Amino acid sequence: MFVRIGFVVAASIAAVTVKRLNVKPSKPSKPSDNGEGGDKEQSVDPDYNLNDKNLQEEEEEEEEEVKLINSVINQTRGSFSDYLDDDILPEFEDLLSGEIEYPLPDDDNNLEKAEKERKYEVEMAYNDGELERLKQLVKELEEREVKLEGELLEYYGLKEQESDIVELQRQLKIKTVEIDMLNITINSLQAERKKLQEELSQNGIVRKELEVARNKIKELQRQIQLDANQTKGQLLLLKQHVSSLQMKEEEAMNKDTEVERKLKAVQDLEVQVMELKRKNRELQHEKRELSIKLDSAEARIATLSNMTESDKVAKVREEVNNLKHNNEDLLKQVEGLQMNRFSEVEELVYLRWVNACLRYELRNYQTPAGKISARDLSKNLSPKSQAKAKRLMLEYAGSERGQGDTDLESNYSQPSSPGSDDFDNASMDSSTSRFSSFSKKPGLIQKLKKWGKSKDDSSVQSSPSRSFYGGSPGRLSSSMNKQRGPLESLMIRNAGESVAITTFGQVDQESPGTPETPNLPRIRTQQQASSPGEGLNSVAASFHVMSKSVDNVLDEKYPAYKDRHKLAVEREKHIKHKADQARAERFGGNVALPPKLAQLKEKRVVVPSVITATGDQSNESNESNEGKASENAATVTKMKLVDIEKRPPRVPRPPPRSAGGGKSTNLPSARPPLPGGGPPPPPPPPGGGPPPPPGGGPPPPPPPPGALGRGAGGGNKVHRAPELVEFYQSLMKRESKKEGAPSLISSGTGNSSAARNNMIGEIENRSTFLLAVKADVETQGDFVQSLATEVRASSFTDIEDLLAFVSWLDEELSFLVDERAVLKHFDWPEGKADALREAAFEYQDLMKLEKQVTSFVDDPNLSCEPALKKMYKLLEKVEQSVYALLRTRDMAISRYKEFGIPVDWLSDTGVVGKIKLSSVQLAKKYMKRVAYELDSVSGSDKDPNREFLLLQGVRFAFRVHQFAGGFDAESMKAFEELRSRAKTESGDNNNNNNNNSNEEESVN
């Protein structure tokens, strides 16, 4: 706007100036003479120059004004061209529409002058009108200029006011902020004021309570003073009462001492009376025995007086012959015992040598190439093994000499020679057993009392049946204190079964209250004597004590293999027990035992009475029985072998043969029997192979219960599912409580002491069974040897052939009275037979388990919780069985390969792989049941029952995933369905939470 105004003003001024320039040269006077005209023209030139200067100055001033206006209003310069085209240029063209004429020289001055005059007049008339019009226009422009200047001044004032307004707004904002701060301080001060008012009110209440409490304290102090005064009086009374009671107590003490003295005297009298009664009863018993013996002696005298001399000689000869036969039998038995003793001592020394060598090799010895080691001796035996073992022990001892071995385990490997004193004791017992009852000088009554029993006692003492636990108390205590090495404990692991079949005796270590051993009166034997050299066979007793004292030696000796050895031993015991039970269930009712063995099934044991030399039975009264019960002794009659019916030898059936020739009989698995001079082979450790080589360090731990192999179940059916692991971890983060993993191993502990008690009870009170076992040993030797040959020569490539062979072997061995009691008297391959049975029963158990998991059907009629528990228990059973197998699989494979047993079923591609695949199907059924229950359960998504059910399903799936090593396609589909339900629930929960938060924000 201002630019237009300024430009119009400048244009108008310029137009006026140009007009003046055009008018002034055309104003000369009328034409006259040349002189006048020239003078006039000369007179006009100075004025014209002055006007030009004035016009230039005015134009410069106007230009300065225009520049000033343009500099002030430079903001609207962009619209200048539009304004020039629209408004100014037309006016400027109107002003300049007339042509400007300039005087030009001409020859015809007159004509030109006339024409100029005429034109001048016309122009003057036109210029006058135009001048008037321009004057009016100038006036209008001046008025317009004044108006625009006023507007410009007003604009400048408004612009100054705008800056003032901005400043005022800024100050207003500052003031509002200050007002807000003041309001906040006012509110805080008001809140503090309210708090102070509340505190003042509370302080007033507290002051009132304080005053009340002070008043109560004053009252209580007054009461305390009153009570103190009263208690002082009561204390004085109590002191007087106590002093009187003390006086009475002293008097009572004096009376008590007198009463005690009297009671002691009465007790002494009672003891004396009881002693006299006991002596009187003993005298009565002795009198009765003497009368009985006197009657028997008189009867013998009468019979002898009636007999002729020839009859007496014949009877004496008969007795001499009987005694000779008995003596010969005893000598043979003693020789057999001595030979057994020699072989046992030789075996013990050899095993101790091997033990020392093995300890040295395991600790710090590397066997050079081409040189024999003790481990080789334990595997490959020959008649020269004893000499080699002795040479190795001397070599190791020489290498360790001077090193100052302070190993604590060396105490276990020191060879103790238990032979010399035991041999002396045995020979002394065998030679002086009949006269040991007369070794002391008792009184007359005791001699008379023992006279009738000397013959029976001597027969009992000299009988080989007393050889079990025949050591003296000192010997037993020393054997209890000694700790044996691990190889000795392995040698005597079946020590409870290594007793001679004709022995029975007394066990002092066993508790009398066990159900296997009836609480019967003890048998009076040679062991009750006090002489130090008693007992024919102290080896059995020492071995029995050793078997009790070395239970934990393996743990102390080889701690590195302690856990694996325990697991192997427990599994072996468990499988043996199952095999015995299965064999008893299958063949127990078909075995025809001799009539005498029918007594074994009866719990009642009849103790026969004493038979005298003439065959008369002693009849004692109840009074004598009560007297004998205090002594806890009884006598046992001698049973004869001819009373047991011997069965004819059994002809074994041929073993089953596989169609593909899986069993071969020409393998070198059967070792030839060693000569009598060579040491017996050391037994393998129970449940496993030999210890690892010394150079290789401890064996690698069993592989963790890991993933199923790629080849298991055919192809890549099972693969890892990281989605399941992530989902399980996310759920477990939300779960605050963590459940403990169930234990994976349920190891059954074999009660060896119960078995030992049962065996001892058989030995002590059921000798008929032992005689029947001896009859089988004598008659079924060829039968057992043929079975042993078949077992040694057996080798299999198919596990089904092994099952058939084990079934045949159990059926054949069921013919024997007692398998182990008979087989221990022969060269029976116990290790291989046990391995065959162990593999067969383990395979059958795994197949039953796999069938149980595969055939499991989820009953829809069953409620949710029992159905899920049923599947969970089945999974726990599967895990326990598989993990227990995996922990001992390496040792079992090496052992089975040694005996020619197939091991492919133990790998992950065998039965174990099938079980893992079946567990994946079980997980699918579990997840489907959980999904079905989630759909059927009514309630909100935040219901804890739904969350717990979902978490339970994911936990089960994760557990099976880790156990089987992955999921198949169907199980993954079931898992995705379960996870989709969880995601929908979590999405709904998130939407609800967002809606709730939006509502809270809108309320706020």
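Even glycines carry a Cβ here, placed using N, Cα and C.
Where a substitution is noted, the model still shows the residue that was there originally.
For ARG4 (mutagenesis position), other Cβ atoms within 10 Å of its Cβ number 19. The DSSP secondary structure for ARG4 (mutagenesis position) is helix. Among the mutagenesis entries in Swiss-Prot is ARG4 to Ala, noted as: No effect on targeting. Loss of targeting; when associated with A-12 and/or A-20.
Taking a C-beta cut-off of under 8 Å and a sequence gap of six or more, SER12 (mutagenesis position) has these contacts in its own chain: LEU137, VAL138, LEU141. Per Swiss-Prot, mutagenesis SER12 to Ala is noted as: No effect on targeting. Loss of targeting; when associated with A-4 and/or A-20.
Under mutagenesis, Swiss-Prot gives ARG20 to Ala with this note: No effect on targeting. Loss of targeting; when associated with A-4 and/or A-12. All chains included, 11 other C-beta atoms sit within 10 angstroms of the C-beta of ARG20 (mutagenesis position). According to DSSP, ARG20 (mutagenesis position) is assigned to a helical segment.
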Three-state secondary structure, which DSSP defines for SER12 (mutagenesis position): helix
Rounded inter-Cα distance in Å - ARG4 (mutagenesis position), ARG20 (mutagenesis position): 24
